[in-house]
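Here is what Swiss-Prot says about this protein:
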type: MUTAGEN; residues: Phe70 to Ala; note: Abrogates self-assembly to fibrils and attenuates agglutination of bacteria and prevention of L.monocytogenes invasion. Fails to block intestinal cell adhesion and biofilm formation of C.albicans
type: MUTAGEN; residues: Val90 to Thr; note: Perturbs self-assembly to fibrils and reduces agglutination of bacteria
type: MUTAGEN; residues: Ile93 to Thr; note: Perturbs self-assembly to fibrils and reduces agglutination of bacteria
type: MUTAGEN; residues: His95 to Ala; note: Does not impact fibril formation or agglutination of bacteria
type: MUTAGEN; residues: His95 to Trp; note: Perturbs self-assembly to fibrils and reduces agglutination of bacteria. Does not abolish antimicrobial activity against B.adolescentis and formation of extracellular net-like structures (under reducing conditions)
type: MUTAGEN; residues: Phe97 to Ala; note: Abrogates self-assembly to fibrils and attenuates agglutination of bacteria and prevention of L.monocytogenes invasion
Amino acid sequence: MRTLTILTAVLLVALQAKAEPLQAEDDPLQAKAYEADAQEQRGANDQDFAVSFAEDASSSLRALGSTRAFTCHCRRSCYSTEYSYGTCTVMGINHRFCCL
């Protein structure tokens, strides 16, 4: 029984040692795939649409007496100068409705 346990441990260590170099080789590929995905997401953000409205913004904004026009975009995340006023769906993916 001890022999079986030792052989199993040696086999697992050998498999783990063989798997680590494969994982190291995959890291550059994963980094390239991540970069490509990030560029696609940036491209998708370039396809945002803008919505402008002056008085129909929301009741809380009207209560503040704001009369300036708002520009809103549907994005994955809002910029630091924008506020999230809910969600919107673009091509079946939910995003934030960000207004300036």
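Note: Cβ is positioned from N, Cα and C throughout, glycine not excepted.
The Cβ neighbour count for Val90 (mutagenesis position), using a 10 Å radius and every protein chain shown, is 14. Comparing C-alpha positions, Phe70 (mutagenesis position) sits nearest to Phe97 among the mutagenesis positions Val90, Ile93, His95, Phe97. Note on Ile93 (mutagenesis position): other Cβ atoms within 10 Å of its Cβ, all shown chains, come to 10.
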